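Asks: Just dropping this structure here.
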Amino acid sequence: MKSSEPASVSAAERRAETFQHKLEQFNPGIVWLDQHGRVTAFNDVALQILGPAGEQSLGVAQDSLFGIDVVQLHPEKSRDKLRFLLQSKDVGGCPVKSPPPVAMMINIPDRILMIKVSSMIAAGGACGTCMIFYDVTDLTTEPSGLPAGGSAPSPRRLFKIPVYRKNRVILLDLKDIVRFQGDGHYTTIVTRDDRYLSNLSLADLELRLDSSIYLRVHRSHIVSLQYAVELVKLDESVNLVMDDAEQTQVPVSRSRTAQLKELLGVV
């Protein structure tokens with residue numbers, strides 16, 4: 001019997017459909033903000049996740065969070081990214097149309113959130129913002145193991161990366177990723193045959209990737225050693241050729257050259 005599914009539907013697209021269905025079953029966190037980005041209301045999910053963050057990062061009790069700038073509830077390294085999202089405008093100038101969702105990591109607790117903001121309009125015009133987020137931590141990470149001695153818990157280990165493509169959220173398998181390249185507010189994720197944009201920073205990724213497989217060879221590059229092809233020396237610099245569609249030569253910083261050679265078994 002022939003399948004009724006179009007031949008053009010890829011495995012990745014089928015996985016995206018399955019994940020999208022799961023996402024629809026989630027109870028989202030919802031935060032209402034006024035025109036200045038100050039919190040006016042939470043639903044129960046948002047309070048459960050952001051409440052502890054406010055208590056530990058700001059020393060503010062949950063019942064005192066109302067009226068606080070929502071940016072302050074996130075780690076300092078994530079604040080510029082969130083502020084950029086809240087201030088984003090539609091390229092066509094539409095005051096209602098909202099930017100696409102972003103992935104963001106918060107440290108207290110250690111969670112991965114997909115965040116969407118929508119401008120709200122009342123009879124008198126713009127009146128604030130509705131922020132909706134989905135906690136995709138359990139779909140994208142796993143515990144990294146027990147910390148040694150009484151030390152602080154290690155960040156959870158990533159096994160999938162959430163990205164936004166064609167009006168849907170897709171989870172990329174780490175094993176399919178050749179390299180990551182940092183570029184301003186975004187990180188470009190490169191597979192053998194495609195590229196994706198992610199809002200997760202290289203610093204966030206580096207903490208949550210297996211260091212025996214993924215190495216930050218340069219301030220702007222993390223590579224999967226499984227896709228390394230060749231080390232190329234050019235004058236005083238060293239590049240690593242990666243097995244993506246362009247056979248990209250990734251620069252290797254001097255401080256990482258010896259470590260990279262050791263991991264690759266190169267003398």
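Cβ atoms here come from the backbone N, Cα and C positions, even for glycine.
Under the heading heme binding site, Swiss-Prot lists His74, Met104. Under the heading domain 'PAS', Swiss-Prot lists 15-86, citing sequence analysis as support. Annotated domain 'HTH LytTR-type' per Swiss-Prot: 161-266, in sequence order, evidence recorded as sequence analysis. Mutagenesis annotation in Swiss-Prot: His74 to Ala, described as Loss of activity; the structure shown retains the original residue. Experimental mutagenesis at this site is recorded by Swiss-Prot as His74 to Tyr, annotated: Loss of ability to bind heme. Loss of ability to respond to CO, presenting constitutive activity. Record note (Swiss-Prot) on the mutagenesis of His74 to Lys: Loss of ability to bind heme. Loss of activity. Swiss-Prot gives this note for the published mutagenesis Met104 to Lys: Slower binding of CO. One mutagenesis experiment named in Swiss-Prot is Met104 to Leu, and its note says Much higher affinity for CO. Loss of activity. No effect on heme incorporation. Swiss-Prot lists Met105 to Leu among its mutagenesis entries, and the accompanying note reads: No effect. Annotation of the mutagenesis experiment His218 to Ala in Swiss-Prot: Loss of activity.
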Asks: Compute the C-alpha separation of His74 (mutagenesis position) from His218 (mutagenesis position), stating it in Å without decimals.
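Replies: Checking the Cα atoms of His74 (mutagenesis position) and His218 (mutagenesis position) gives a distance of 27 Å.
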Asks: For the mutagenesis positions listed here (His74, His218), tell me which residue's CB has the most neighbouring CB atoms inside 10 Å.
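Replies: Buried the deepest by this measure is His74.
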Asks: Helix, strand or coil at His74 (mutagenesis position), per DSSP?
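Replies: In three-state terms, His74 (mutagenesis position) counts as coil.
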Asks: Could you count the residues of the domain 'HTH LytTR-type' (161-266) that DSSP puts in helix, in strand and in coil?
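Replies: Counting residues by DSSP class gives 24 helix, 54 strand, 28 coil.
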